[in-house]
Amino acid sequence: MSENNKNSLESSLRQLKCHFTWNLMEGENSLDDFEDKVFYRTEFQNREFKATMCNLLAYLKHLKGQNEAALECLRKAEELIQQEHADQAEIRSLVTWGNYAWVYYHMGRLSDVQIYVDKVKHVCEKFSSPYRIESPELDCEEGWTRLKCGGNQNERAKVCFEKALEKKPKNPEFTSGLAIASYRLDNWPPSQNAIDPLRQAIRLNPDNQYLKVLLALKLHKMREEGEEEGEGEKLVEEALEKAPGVTDVLRSAAKFYRRKDEPDKAIELLKKALEYIPNNAYLHCQIGCCYRAKVFQVMNLRENGMYGKRKLLELIGHAVAHLKKADEANDNLFRVCSILASLHALADQYEDAEYYFQKEFSKELTPVAKQLLHLRYGNFQLYQMKCEDKAIHHFIEGVKINQKSREKEKMKDKLQKIAKMRLSKNGADSEALHVLAFLQELNEKMQQADEDSERGLESGSLIPSASSWNGE
C-alpha cells in the first residue's frame, strides 16, 4: 500500500464511531482499574446488551495486547447483533466494524482494515455520508458503552441518550439508558431530576425489574414520608418476585435494605447472588460490610457478658471471612484492607490489623481514600495501641491532603480535642501547641482560598469559555 493510500486509510479510521475514537480511557488511573470497572459492570448486566459487552471486551483485549482474542470478541458481537437486532443489523454493526478496522490496523493487516472501512462506507453512503452517520441507534450504543465504563463517562452517556431520544422520544431502550445515567449522576444532593426519567423508563419498560429497584433506591434517598417510602418497598418486593435470579436486581435490592438498616435481608439477597457468580469480589465485599454493620449494631446495644462478646466475635469472623475472599479475588478493591484492619483491631488481633493497614498504605489511593486510611489508622493508634503521638502524626498527614471531605473534618476535630486535652494537663505542651498552630494556619489558608475563589467568580475570570464547553 502506498504512503498516500495509508494516510487516506488512517484519516478514514479517525472518522469512525467506535471504541477507538471515543476516548474511553480518559481520566483512568490505569488499565487494571479500567478493566476492573468494566468487569464489575459485566457480571451484573447479565441479560441485556451482550453485543455491547463483546465490543467493549474486544477493546480491552486490544489494550492488553491480545488482538486475536479481540477479534474473537468482535466475531461474537456480530453474531449477537444478528440475533438481537436482525432488522437493524447494518446500522447496529457499524461500531463493531469500526473496531474490526482499528484492531486490524494495529496488527498491520491493512488489506483487512480496508475491507471493514469499506463496509462502514457502504452503509453510511446510503445516508449521504462517507464514514459516519447521525443515528439514534449509534448514539444509544455509545451511551451503553460509556455507562459500562462508569465514572467520568456517565455524563457523556447521558448526553448520548438525550441525543438519541430527540429522534425517537418514546424508545424504551433509549429511555432506560437515560434513566440509569440520570440515577448515577444524581448522587448528592438527591433531587427530583432522576425520579422522572426512571418513572418514564418503567412506563415504557414495565418488565425491567432493575429500573424499579433503582427508583426505589432514589425514593428512599429522598427521605420522603408516607406513600413514596411505601412505594419503594413495594417496588423492590415486586422486582424480586418477578426476577428472583437476576444478579443486578439482587445486588441493588440488597443496597436498598442496607440503606434501610436491615443488614440481614441484604445478606440474604447477596448470598443468593453469590450462587450465580460465586467468586465475585464485589459481592463478598458487600456481604462483609453488611456483617460489619451488624457488628456495630451489637456494639451500640452494649450487650454485657460472655454472650455479647461471643456474638461480636462471631459477626467479626463472618465479616473478615468475606472481606478476605474479596481481597483474594481482587486486591485492588477500594477500602477493603482498611476495613479488615479495623475489624481485626476490634477483635484485639493487632498484628493482623497492622498487616492490613500497611497493605492498604502500599496501594495507590485517591485523596479521599488516603484521608480515610489516615483516619482509621490514627484511630487504631489512639484507641487500641494507646500511641497518641502516632495518632497525631496520621491525623495531620490526612488533614494535609488537599481535598475537602468528611474524613478531613473528623481528623481536624480529633486533633483539636487531643490538643485541648493535653493543654488542660500541661499548658506548655509543645506538641499540643504545634497542633493548634497547624490547624490555625490551615484554616487561614482555606479562608484565603475561598475568598480568592469568590473574587474570581465575581470578576468572571473563572467562567469557562465557550470552547471549553465544546471540549476544545
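Note: Cβ is positioned from N, Cα and C throughout, glycine not excepted.
None of the substitutions listed is reflected here, since the structure keeps the original residues.
Neighbour count (other Cβ atoms within 10 Å of the Cβ, all protein chains): 18 for R184 (mutagenesis position). Where Swiss-Prot documents R184 to E as a mutagenesis experiment, the accompanying text is: Abolishes RNA-binding.
Record note (Swiss-Prot), mutagenesis K255 to E: Significantly impairs RNA-binding; when associated with Glu-259. The unchanged residue is displayed. Residue environment of K255 (mutagenesis position) contains 20 other Cβ atoms, counted within 10 Å of its Cβ in all protein chains.
Among the mutagenesis experiments that Swiss-Prot reports, R259 to E is described with the note: Significantly impairs RNA-binding; when associated with Glu-255. Neighbour density for R259 (mutagenesis position): within 10 A of its CB lie 14 other CB atoms from the protein chains shown.
One mutagenesis experiment named in Swiss-Prot is R292 to E, and its note says Abolishes RNA-binding. Under the three-state DSSP scheme, R292 (mutagenesis position) falls in the helix class. The Cβ of R292 (mutagenesis position) has A319, I339, L343 as same-chain neighbours under 8 Å, each 6 or more residues away in sequence.
Record note (Swiss-Prot), mutagenesis K410 to E: Abolishes RNA-binding. The unchanged residue is displayed. In sequence order, L375 make up the list of same-chain residues 6 or more apart from K410 (mutagenesis position) whose Cβ falls under 8 Å from its Cβ.
The distance from the Cα of K255 (mutagenesis position) to the Cα of R184 (mutagenesis position) comes to 14 Å. Across the structure, R259 (mutagenesis position) and R184 (mutagenesis position) are spaced 16 Å apart at their Cα atoms.
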